[in-house]
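Undergrad: Pasting a structure here, questions to come.
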Amino acid sequence: MKSENVSKKKSILEWAKAIVIAVVLALLIRNFIFAPYVVDGDSMYPTLHNRERVFVNMTVKYIGEFDRGDIVVLNGDDVHYVKRIIGLPGDTVEMKNDQLYINGKKVDEPYLAANKKRAKQDGFDHLTDDFGPVKVPDNKYFVMGDNRRNSMDSRNGLGLFTKKQIAGTSKFVFYPFNEMRKTN
């Protein structure tokens, strides 16, 4: 009887140890490797839709660099924003006649094709209002939403973001399940 109790206690301890290890690993993964986020709003439409869930790669924040064109989750004061990095530290960003210029060079934005077409159908002669040039300071990033007519971003209220304020890069949509896809 005594050996049966010892065996049960040993089994319970083994299970408890396995559960603790699993919880610690889950917390480490969630806080330092990748995390789920909910897209709130239409500022990235049609690339991302309102209420979609994305996985965010957080490792780039610690062991890499962000690239122009990355879709990122930003930590705001009370909310998270999902935007696209347009300008890197040291860049000069300008929009003229619906054409993006970085450091004086034209930049192609193929992800805006559907929105540009829709803007013209809606009677607008351009998708993105002219702005700039804006010099992006060191340690800051200039971001914009893909739905330029319906996005608060670095142009109009959110300002520039530091690397510390960027949670990570969105790599794919995982929900709704029937619309899983890469985001970049």
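Glycine is no exception: its Cβ is also placed from the backbone N, Cα and C atoms.
For all the noted positions, this structure keeps the original residue and models no substitution.
ASP42 to Ser appears in Swiss-Prot as a mutagenesis experiment; the accompanying note says: No effect. Among the mutagenesis results in Swiss-Prot, SER43 to Cys or Thr has the note: Reduced activity. The residue drawn here is the original one. According to Swiss-Prot, the feature active site maps to SER43, LYS83. Here Swiss-Prot notes a mutagenesis experiment, MET44 to Ala, with the remark: Increased activity. The mutagenesis experiment THR47 to Ala is recorded by Swiss-Prot, whose note states: No effect. Under its mutagenesis entries, Swiss-Prot includes LEU48 to Ala with the note: Reduced activity. For the mutagenesis of GLY69 to Ala, Swiss-Prot gives this note: Slightly reduced activity. The structure shown keeps the original residue. One mutagenesis experiment named in Swiss-Prot is ASP70 to Ala, and its note says Slightly reduced activity. What Swiss-Prot notes for the published mutagenesis of VAL72 to Ala is this: No effect. What Swiss-Prot notes for the published mutagenesis of LEU74 to Ala is this: Reduced activity. Listed in Swiss-Prot is the mutagenesis experiment ARG84 to Ala, annotated as follows: Loss of activity. Looking at Swiss-Prot, the entry for mutagenesis of ARG84 to His says: Strongly reduced activity. Here the residue is the original one, but Swiss-Prot notes a mutagenesis experiment at this spot, GLY145 to Ala: Strongly reduced activity. Experimental mutagenesis is annotated in Swiss-Prot for ASP146 to Ala or Asn, with the remark: Strongly reduced activity.
What's the neighbourhood like for these features in this structure?
TA: Taken residue by residue with DSSP, ASP42 (mutagenesis position) is part of neither helix nor strand, so it is coil.
When other Cβ atoms within 10 Å of the Cβ of SER43 (mutagenesis position) are tallied across all protein chains shown, the result is 23.
According to DSSP, THR47 (mutagenesis position) is assigned to coil rather than to any helix or strand. The Cβ of THR47 (mutagenesis position) lies under 8 Å from the Cβ of ILE71, ARG84, TYR111, ASP146, THR183, each of which sits 6+ residues away along the same chain.
Around the Cβ of LEU48 (mutagenesis position), a 10 Å sphere holds 24 further Cβ atoms from the protein chains shown.
ASP70 (mutagenesis position): 23 other CB atoms within 10 A of its CB, across all protein chains.
Look at VAL72 (mutagenesis position): DSSP puts it in a strand.
Sequence-distant contacts (6 or more apart, same chain, Cβ under 8 Å) of LYS83 (active site) comprise SER43, MET44, ILE71, VAL72, LEU74, VAL143, MET144, GLY145, SER151, ASP153, SER154, LEU158.
Residue density at ARG84 (mutagenesis position): 25 other Cβ atoms are found within 10 A of its Cβ, drawing on all protein chains shown.
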Undergrad: Considering Cα atoms only, can you say which of ASP42, GLY69, ASP70 is the nearest neighbour of LEU48 (mutagenesis position) among these mutagenesis positions?
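TA: Checked the mutagenesis positions ASP42, GLY69, ASP70; minimum Cα distance to LEU48 (mutagenesis position) goes to ASP42.
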Undergrad: Could you give the Cα-Cα distance between GLY69 (mutagenesis position) and ASP42 (mutagenesis position), in whole Å?
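TA: Just about 18 Å between their Cα atoms.
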Undergrad: About how far apart, in whole Å, are the alpha carbons (Cα) of ASP70 (mutagenesis position) and ASP42 (mutagenesis position)?
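TA: Cα of ASP70 (mutagenesis position) to Cα of ASP42 (mutagenesis position) measures 17 Å after rounding.
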Undergrad: Name the residue among the mutagenesis positions GLY69, GLY145 whose Cβ has the smallest number of other Cβ atoms within 10 Å.
TA: GLY69
Undergrad: Which has the fewest other Cβ atoms within 10 Å: ASP42, ASP146, the mutagenesis positions listed?
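TA: Counting other Cβ atoms within 10 Å of each of the mutagenesis positions ASP42, ASP146, the minimum falls on ASP42.
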